[in-house]
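Annotated features, as they stand in Swiss-Prot:
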- Arg14 to Glu: Reduces affinity for substrate about 7-fold, but has no effect on catalytic activity (MUTAGEN)
- Arg14 to Met: Reduces affinity for substrate about 9-fold, but has no effect on catalytic activity (MUTAGEN)
- Arg14, Arg15, Glu16, Tyr17, Lys72, Tyr129, Arg133, Ser137, Arg197, Leu198, His199: substrate binding site (BINDING)
- Tyr17 to Phe: Reduces affinity for substrate 3-fold, but has about 5-fold increase in catalytic activity (MUTAGEN)
- Asp49 to Ala: Reduces affinity for substrate 3-fold and catalytic activity 2-fold (MUTAGEN)
- 67-72, 82-83, 88-89, Gln111, 146-147, Trp191, Arg201: FMN binding site (BINDING)
- Arg197 to Glu: Reduces affinity for substrate 8000-fold and catalytic activity 16-fold (MUTAGEN)
- Arg197 to Met: Reduces affinity for substrate 300-fold and catalytic activity about 4-fold (MUTAGEN)
- His199 to Asn: Reduces catalytic activity about 4-fold, but has no effect on affinity for substrate (MUTAGEN)
- His199 to Ala: Reduces affinity for substrate 230-fold, but has no effect on catalytic activity (MUTAGEN)
Amino acid sequence: MSDNDELQQIAHLRREYTKGGLRRRDLPADPLTLFERWLSQACEAKLADPTAMVVATVDEHGQPYQRIVLLKHYDEKGMVFYTNLGSRKAHQIENNPRVSLLFPWHTLERQVMVIGKAERLSTLEVMKYFHSRPRDSQIGAWVSKQSSRISARGILESKFLELKQKFQQGEVPLPSFWGGFRVSLEQIEFWQGGEHRLHDRFLYQRENDAWKIDRLAP
């Protein structure tokens, strides 16, 4: 098969979206109410990693980057994730805190996009979550200098065993280079797939202490 033939096959991959629609009359005033409902349904549908979200950032040259992390908490203040503070995404957030999040619930023909500003969590918040993690995950946080170049996986595995021995007694301390971010809720868009590509899109945009809701063309 030539590259062109393969490209033509990819171009014809499509399906109809038939899971259901989203109507303005059914929308709650608060987007978190709808987000919680959709997240709960994603969990009930046993989707793999329903809390997985794409985090998009940009560097100082305007180059965008994306990666998948796990949502660990959400409320009216924002959505929370944790990471190595020496990572590429953490450095980019320090330089430009404006980010977007995307929850891709393909099986349910849904996606949710969040736009806001990321801010560092307090040490107390980070410590509380860090010590709730499995012990091996706590040790793993110490091992990797995230986004740095390494010559082989064995380096990580050897370091893990070394630190597991070092921390075998007592509590694993919180690394100074490990933390979290809370992304504020400025805009939240809900997308529901529709037949004939007539998808339903609704944008919640914060205006003072209320939410403005607009339907967007697909």
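The backbone N, Cα and C atoms fix where each Cβ goes, and this holds for glycine too.
The structure, with features from Swiss-Prot marked on it.
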| residue | record | Cβ within 10 Å |
| --- | --- | --- |
| Asp49 | mutagenesis position | 10 |
| Arg67 | FMN binding site | 14 |
| Val69 | FMN binding site | 16 |
| Leu71 | FMN binding site | 19 |
| Lys72 | substrate binding site | 14 |
| Arg88 | FMN binding site | 16 |
| Gln111 | FMN binding site | 19 |
| Arg133 | substrate binding site | 15 |
| Arg197 | mutagenesis position | 10 |
| His199 | mutagenesis position | 18 |
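Non-local neighbourhood of Arg201 (FMN binding site): Glu189, Phe190, Trp191, Gln192, Arg215, Leu216, Ala217, Pro218, each in the same chain, at least six residues away, with C-beta under 8 Å from its C-beta.
Within 10 Å of Tyr82 (FMN binding site), counting C-alpha to C-alpha distances, fall the following of the recorded positions Glu16, Tyr17, Lys72, Arg133, Arg197: Lys72. With respect to their backbone Cα atoms, Gln111 (FMN binding site) and Tyr17 (mutagenesis position) stand 13 Å from each other. In sequence order, Glu195, His196 are the residues of the chain that are 6 or more apart from Glu16 (substrate binding site) and have a CB within less than 8 Å of its CB.
The C-beta environment of Tyr17 (mutagenesis position), restricted to residues of the same chain at least 6 apart in sequence and closer than 8 Å, consists of Glu109, Gln192, Gly193, Gly194, Glu195, Arg197, His199. Residue with the densest Cβ environment among the recorded positions Arg14, Tyr82: Tyr82, by other Cβ atoms within 10 Å.
If you measure from the Cα atom of Arg133 (substrate binding site) to that of Leu71 (FMN binding site), you get 14 Å.
Among the recorded positions listed (Arg14, Asp49, Arg88), Asp49 has its Cα nearest to the Cα of Lys72 (substrate binding site). The separation of Arg67 (FMN binding site) from Arg14 (mutagenesis position), Cα to Cα, is 25 Å.
Calculated from their C-alpha atoms, the gap between Arg67 (FMN binding site) and Asp49 (mutagenesis position) amounts to 14 Å. When the Cα atoms are compared, Asp49 (mutagenesis position) and Arg88 (FMN binding site) turn out to be 23 Å apart.
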